[in-house]
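The block underneath contains the structure these notes are about, expressed in C-alpha cells.
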Amino acid sequence: MIFLATLPLFWIMISASRGGHWGAWMPSTISAFEGTCVSIPCRFDFPDELRPAVVHGVWYFNSPYPKNYPPVVFKSRTQVVHESFQGRSRLLGDLGLRNCTLLLSTLSPELGGKYYFRGDLGGYNQYTFSEHSVLDIVNTPNIVVPPEVVAGTEVEVSCMVPDNCPELRPELSWLGHEGLGEPTVLGRLREDEGTWVQVSLLHFVPTREANGHRLGCQAAFPNTTLQFEGYASLDVKYPPVIVEMNSSVEAIEGSHVSLLCGADSNPPPLLTWMRDGMVLREAVAKSLYLDLEEVTPGEDGVYACLAENAYGQDNRTVELSVMYAPWKPTVNGTVVAVEGETVSILCSTQSNPDPILTIFKEKQILATVIYESQLQLELPAVTPEDDGEYWCVAENQYGQRATAFNLSVEFAPIILLESHCAAARDTVQCLCVVKSNPEPSVAFELPSRNVTVNETEREFVYSERSGLLLTSILTIRGQAQAPPRVICTSRNLYGTQSLELPFQGAHRLMWAKIGPVGAVVAFAILIAIVCYITQTRRKKNVTESSSFSGGDNPHVLYSPEFRISGAPDKYESEKQRLGSERRLLGLRGESPELDLSYSHSDLGKRPTKDSYTLTEELAEYAEIRVK
C-alpha cells in the first residue's frame, strides 16, 4: 500500500534527528473523515545510557499531565482506557523500537482534539512529551479554488481529502463539471509532514457564464456507505460587456429624455456617459441612466457609454435625434441687380427633420425643394417685373417659419403710356409717368418755345415718387393759341427715354377758342330773322328781348379707369381724386374743367401694366403764363 510504502520516509527523517535525548516526533495536525480511521505516526527517543528491559507507553487525550487525570487513549501495561476509546484505539508501532504510532477507528466528532504520548521505561524513567498531534475530524472534502479565476484563462481547481486511514482509502470524483467545457482530471497522493492527502486536480477554461457556477467534489469509500461531498462557487472575473442600451432615440424639443446603459462584468464596471469627449455622468454600477431635461437641438448627437474594470472595457453609442421646427430662414445672395443680370439667391435654415423650402413672390411659387436645408433661386435675366418682395418659407411637421427679402432691379427709365397732356381754354397740364430704378431725372421740353423745364424748378413742375413710379406734372397757363408740343425726357445712369406727350380733349379747346365768334354770327342771323317776321306781321306788336350769353365752358368730361389694388372704397377715392385734380388745374377766380382721360396706377411696386393714381395730397402748382 502507498501508505506503508511511504511510512519509512517519515522514520528516516526522525532517525536522522536522533540525538540521545528525551523527545518525540509526530505530525502537529492530522485529519480524517468521520466514521473512518486515522493512524497517527509517532516516534520517540530517550537517552542512550538508559537501557530499559521493557518499554511501555501511554496516550493521553487533551492533557499531558497524569495528575490531571486526562482520558487514557491507550496504555500498554494494563490495556485500561477511557470508555470513549474502548475498542477504538490500538498501537500500531513497536515501543521497543521506539515507534509509538497510534490507530484510532470509527472516528466520531468527539474524538477530535490533542493527543499526547508518555514514555514509561520503568521506575522514575517516565516522561510526558510536550509534542502532540491535533486530530481534526472532517466530513467534507476541501476544494481549493485559485484566488483569481479569469475568463478565458485555464484554471486548476483541486479537491483534497485526508488519506490517513490504512484500512479505508477514499476515491474522488467531481460534481457539476459538465458545464465547464472539456475539463481534464488528474489525481495524486501527497505527503505533508507525515500525513497523507489524496488530491484530484480539475483543469478547465472558464467563461463568463461560469461565474457563480457551483462545483462539487465527492469522496467515497469502497465497500461502505460512507460518502462525503463538498462544493465551491466559482468567482470568475471577466471584462465588461454592455448588454442593455437604448437604440436610436427621437425626442421632440423640450421633452425629457432618459438614456440607459447596462453592462455585465465581474467585478462591477465603472460606467461613464460621454459626449464629444466630455464626461456627463459616471458611477460604479451595473446600469446607469443619463437624464436630459427639456432637450434642445444643441443636445442632438451621438452619446457614448463606456464600461470598464480591471479586466477590460467595452463601449457603445446611441444617437439622440432632437426633432424641432425650422429656424427662421436666412437669405444670402444678390439683393440689388441690373436688368438682364443673373441673380442667385440662397435660402437656408436648420430643422429636424429637414424642411420643405419654398420661395414665393406675390403668392406664386418660384422654387421649392423637399427635405433639404438649402434652396437656390436662379433668375437668369432679371427684368423690372422681378423687382419686389419675396418670401422664403420653411416648414415641417413641427412648425413653420418664414423670412421676407427684397430684390431691387435697376433699369433704364420707361415712360408709361398713360403719360399725356390735357388742355382747357388757356390752361395746359402735362402728366409724365416714369418707371425706373434708381430714381430718374425728368425734364419737359417745349420745342416751339425753345423752353426746357426740369423737376428741380418747383414753381413749374411737381414730382412725386412712389415705389418705382415717378410722376411729374407740368402746368402751363395763359395758352390761348394751339396746344404746344411737349416732350418728356427721363434719364438715369442706365439710359434715357423721351416721349412726345399726346393731347387729350383738343376739340374742346377748339370750341373754346371759336365760341365768341360763333355767338356774334348767331346773333346777326337772329336779328335778320326777327326783322323778317316783323315785316310779315305788321299788325302784331312783338317786342322781343333777345340776349345771348356764351355761358361757362362745358363741363369737362372725366373718364378715369380707377383701379387701386386693396382700396377699401373705390368711389370715395374717385371723388377725392377728381377734387384734387380740379385744385391742381384751378385758374385765378375760376374752376377750369379739363378732359383728363388717363389711367391710374398703383403707386406701390406693381408691374407696368397697372395704372397710376393721382393722390389728393398734391400741392398747388405755379403757372407758366404764355403771353
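Cβ coordinates come from backbone N, Cα and C, glycine included.
Annotated features in Swiss-Prot:
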type    : residues                                          : note
MUTAGEN : W25 to Q                                          : Abolishes C-linked mannosylation
BINDING : Y65, P66, K67, R118, Y124, N125, Q126, Y127, T128 : ganglioside GT1b (d18:1(4E)) binding site
MUTAGEN : R118 to A                                         : Abolishes ganglioside binding
MUTAGEN : T128 to A                                         : Abolishes ganglioside binding
DOMAIN  : 139-237                                           : domain 'Ig-like C2-type 1'
DOMAIN  : 241-325                                           : domain 'Ig-like C2-type 2'
DOMAIN  : 327-412                                           : domain 'Ig-like C2-type 3'
MUTAGEN : I473 to E                                         : Abolishes homodimerization
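When the record's ganglioside GT1b (d18:1(4E))-binding residues Y65, P66, K67, R118, Y124, N125, Q126, Y127, T128 are compared pairwise by CA position, the greatest distance found is 17 Å. For the recorded site, W25 (mutagenesis position), the DSSP three-state label reads strand. Each residue in the domain 'Ig-like C2-type 1' (139-237) gets a DSSP state, and the totals come to 3 helix, 53 strand, 43 coil. Taking each Cβ in turn and tallying the other Cβ atoms within 10 Å, the top scorer among the recorded positions W25, Y65 is W25. For the recorded positions W25, Y65, K67, Y124, I473, a Cα to Cα distance of within 10 angstroms from R118 (mutagenesis position) holds for Y65. Computed over the domain 'Ig-like C2-type 3' (327-412), the whole-number mean pLDDT of the model equals 93. The mutagenesis positions recorded for this entry are W25, T128, I473, and the Cα of T128 lies nearest to that of K67 (ganglioside GT1b (d18:1(4E)) binding site). Here the C-alpha separation of Y65 (ganglioside GT1b (d18:1(4E)) binding site) and I473 (mutagenesis position) works out to 148 Å.
Each of the recorded positions R118, Y124, Q126 was scored by the other Cβ atoms within 10 Å of its Cβ; the lowest score goes to Y124.
When Cα-Cα distances from I473 (mutagenesis position) are compared across the recorded positions W25, Y124, Q126, the shortest belongs to W25.
Mapped onto three states, the DSSP output places Y65 (ganglioside GT1b (d18:1(4E)) binding site) in coil. Q126 (ganglioside GT1b (d18:1(4E)) binding site) and W25 (mutagenesis position) have their C-alpha atoms 17 Å apart, to the nearest angstrom. If you take the C-beta of T128 (mutagenesis position) and look for same-chain residues 6 or more apart in sequence within under 8 angstroms, you find Y60, P64, Y65, P66, Y116, F117, R118. The distance from the Cα of Y124 (ganglioside GT1b (d18:1(4E)) binding site) to the Cα of W25 (mutagenesis position) comes to 22 Å. For the recorded site, I473 (mutagenesis position), the DSSP three-state label reads strand.
Taken residue by residue, the domain 'Ig-like C2-type 3' (327-412) breaks down under DSSP into 3 helix, 56 strand, 27 coil.
A sphere of 10 angstroms centred on the C-beta of I473 (mutagenesis position) encloses 22 other C-beta atoms.
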